[in-house]
Structure formats: structure tokens, C-alpha cells
Amino acid sequence: MEAVAEHDFQAGSPDELSFKRGNTLKVLNKDEDPHWYKAELDGNEGFIPSNYIRMTECNWYLGKITRNDAEVLLKKPTVRDGHFLVRQCESSPGEFSISVRFQDSVQHFKVLRDQNGKYYLWAVKFNSLNELVAYHRTASVSRTHTILLSDMNVETKFVQALFDFNPQESGELAFKRGDVITLINKDDPNWWEGQLNNRRGIFPSNYVCPYNSNKSNSNVAPGFNFGN
């Protein structure tokens, strides 16, 4: 993902990254701590304060959602061929995968990086995930089928836990404050159904809030995750 610096920042420790207002940074990880993101600028990596930058819109990035949960979301009846999401790669932390709906199934493509930090799936390389996604809206992500990326509305598909929830009955879904839950059913206004870490169950609707992938939720604790 990309972000634009809104203020100058001078690193205060070796693991932080300095930048100037107006710089465009590659955000490598924003899921471990909502206050400090891991980013790259001019080949250098380090942590940056999230309130010094403005994220470029990317509703397609869902962070630490598992491969299985990605498939649950993308196999819903309202999802069409080409609808996709980008997530952190389970087998290689810090790297990314693209999950795409195609012909009643979901295909997964690992995003590769070369020694210069450029992103690619096949031959064409890009400076950022944003550029890679934009390119594959008109050029297939697959070499065997024509699969063009297109957006789906994910904001209503996920909720984020405001509090810990410990089940009292069988069939309820346990979660921790900050967890992001795949929303399956909310026909009952008080008890919704969701999935987290390959577990499925119901939970109280007043324990969660809508999840926005582009903003850190100030109501939740640092270290929230997508159930990876």
C-alpha cells in the first residue's frame, strides 16, 4: 500500500524511518500496531507514526485475514468473477497474496518482490502494490485464464471487536478486542454470525463496530489482527 506524508518525521531510534512532508511511502505492514506502521522509502525500511501519514485509498487490502476466511468471503453469492482482496501471506509473514473469485472458486496469487523491492506476479514489475493492482485491472492476473481485478464492497463484510468476548454457550464465537471478524449473517439485530481463525459462531452485535481497512480504529487496542 502507499501513503503520503503529511508532516516531517525524524527517526528517534535505529528501527524508525525518517521522511519529509509530501514523500510517498510504501506501507509494508499496518496490522501489528495501529500507531506504528512498517514502511519503506528509497530502499530503507523502518517504523513510522501512523498519524503523520495519509493512506491512499485501498479497500481491497484486508491484512491478516486467513486464506480460508478469504475464500469464505469471496464465495458469497453476491461476489462476482474478478472480485478480489489483498492479504498478508500466511506462509511468508511480511509478504502479500491476492485472492480472486473465478468460476465458483477462489484463486490465490503470491505477490513477489525482487532485490530492488519491486512487486510483481509475472514479468511486469511495480513500485507499489497499488500500481500492481491498478495494472491487473486491465491485464490478467492468471496466465491460463483471463481474470481482471475488480472491486467489491468490503466495508460491510467485516466488523472489529470493541471488547473481548468469552462464550457462555455452545455455538458462540470467542474473540479478543481488536480482532477483525468475517461477517456471515446479521439477520438477528442482537446476535450476529461470523468467522474468525476458521471458527464460526454467533456473537453479540454490540461488541463490534464496522471495520474500515483504511483507518486505524482509535477504539481498539494496539496489536489487532485478522486471525492469521
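Quick reminder: no glycine exception, Cβ is built from N, Cα and C everywhere.
Modelled residues match the original; the substitutions are not represented.
Look at Swiss-Prot and you will find 1-58 tagged as domain 'SH3 1', backed by sequence analysis. For the domain 'SH3 1' (1-58), the model gives a mean pLDDT of 90.
What Swiss-Prot says about the mutagenesis result for Pro49 to Leu is this: In n1619; lethal at the larval stage, mild defect in vulva development and partially impaired sex myoblast migration. Rescues fluid accumulation in crl-1 e1745ts mutant. Taking all protein chains in view, 13 other C-beta atoms sit within 10 angstroms of the C-beta of Pro49 (mutagenesis position). Pro49 (mutagenesis position) falls within a strand segment according to DSSP.
According to Swiss-Prot, the feature domain 'SH2' maps to 60-152, an assignment based on sequence analysis.
Look at Arg87 (mutagenesis position): DSSP puts it in a strand. Under its mutagenesis annotations, Swiss-Prot gives Arg87 to Gln the following note: In ay73; partial rod-like larval lethality. Surviving mutant have a thin body and no vulva. Rescues fluid accumulation in clr-1 e1745ts mutant.
Other Cβ atoms within 10 Å of the Cβ of Glu90 (mutagenesis position), summed over all protein chains shown, number 15. Under its mutagenesis annotations, Swiss-Prot gives Glu90 to Lys the following note: In n1779; mild defect in vulva development and partially impaired sex myoblast migration. Causes ectopic muscle membrane extension. Reduced lev-1 synaptic levels. Moderate increase in resistance to nicotine-induced paralysis. Rescues fluid accumulation in crl-1 e1745ts mutant.
Cβ contacts within 10 Å of Ser91 (mutagenesis position), excluding its own Cβ and spanning all protein chains shown: 8. According to Swiss-Prot, the mutagenesis experiment Ser91 to Asn carries the following note: In n1781; no obvious defects. Partially rescues fluid accumulation in crl-1 e1745ts mutant.
Annotated domain 'SH3 2' per Swiss-Prot: 154-213, in sequence order.
Annotation of the mutagenesis experiment Gly201 to Arg in Swiss-Prot: In n2195; loss of interaction with soc-1. Partially restores normal vulva induction in let-60 n1046gf mutant. Partially rescues fluid accumulation in crl-1 e1745ts mutant. Partially prevents constitutive dauer formation in daf-2 m577 mutant. All protein chains shown were included, and the count of other CB atoms within 10 Å of the CB of Gly201 (mutagenesis position) stands at 21.
Cβ-based neighbour count (10 Å, all protein chains) for Arg87 (mutagenesis position) stands at 23.
As a summary of secondary structure, the domain 'SH3 2' (154-213) carries 3 helix, 28 strand, 29 coil according to DSSP.
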